[in-house]
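The following features are taken from Swiss-Prot:
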- Thr11 to Pro: Reduced capacity to bind specific IgE leading to attenuated allergic reactions in human; when associated with P-11, N-58, C-113 and V-114 (MUTAGEN)
- Ile31 to Val: Reduced capacity to bind specific IgE leading to attenuated allergic reactions in human; when associated with P-11, N-58, C-113 and V-114 (MUTAGEN)
- Thr58 to Asn: Reduced capacity to bind specific IgE leading to attenuated allergic reactions in human; when associated with P-11, V-31, C-113 and V-114 (MUTAGEN)
- Thr113 to Cys: Reduced capacity to bind specific IgE leading to attenuated allergic reactions in human; when associated with P-11, V-31, N-58 and V-114 (MUTAGEN)
- Ile114 to Val: Reduced capacity to bind specific IgE leading to attenuated allergic reactions in human; when associated with P-11, V-31, N-58 and C-113 (MUTAGEN)
Amino acid sequence: MGVYTFENEFTSEIPPSRLFKAFVLDADNLIPKIAPQAIKQAEILEGNGGPGTIKKITFGEGSQYGYVKHRIDSIDEASYSYSYTLIEGDALTDTIEKISYETKLVACGSGSTIKSISHYHTKGNIEIKEEHVKVGKEKAHGLFKLIESYLKDHPDAYN
């Protein structure tokens, strides 16, 4: 088994407290509302929303994937950090055992810097290259931009 790590960083005009509330704490409600083509439904299968919680994410019609299940590994509202691991679903191919994600929002001027790290745990001697994860990174960034746009259009939301 190999582990391949990829990092991504981008900025936002939105402060980390608002972004964290929308992008992490209320994502299960907000994303299906503003981007049903991306995520149709998010539901908690086990747990209370904290570490150890298992969620099922059902993707929107036209997505190349049907669903994934992920486990929340950590969530820290004080440091605006969140980590979770994909543990089941058709995004995990026969070559990938699991994918772990770490996200941290950091204050940057009046906005934020979003730092994301993904760890792909492969089966056997399979190698994951940056170009293999590029499409997923672009989709995640696009979804983030939708949330950012929603927050700009709704300045009283998630304060």
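Glycine is no exception: its Cβ is also placed from the backbone N, Cα and C atoms.
None of the substitutions listed is reflected here, since the structure keeps the original residues.
Where Swiss-Prot records a feature, it is marked here on the structure.
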{"residue": "Thr11", "record": "mutagenesis position", "CB count, 10 Å": "12"}
{"residue": "Ile31", "record": "mutagenesis position", "CB count, 10 Å": "23"}
{"residue": "Thr58", "record": "mutagenesis position", "CB count, 10 Å": "16"}
{"residue": "Thr113", "record": "mutagenesis position", "CB count, 10 Å": "15"}
{"residue": "Ile114", "record": "mutagenesis position", "CB count, 10 Å": "24"}
Spatial separation of Thr11 (mutagenesis position) from Ile114 (mutagenesis position) - C-alpha basis, Å: 6
Minimum Cα separation from Thr113 (mutagenesis position), reported as the residue among mutagenesis positions Thr11, Ile31, Thr58 that achieves it: Thr11
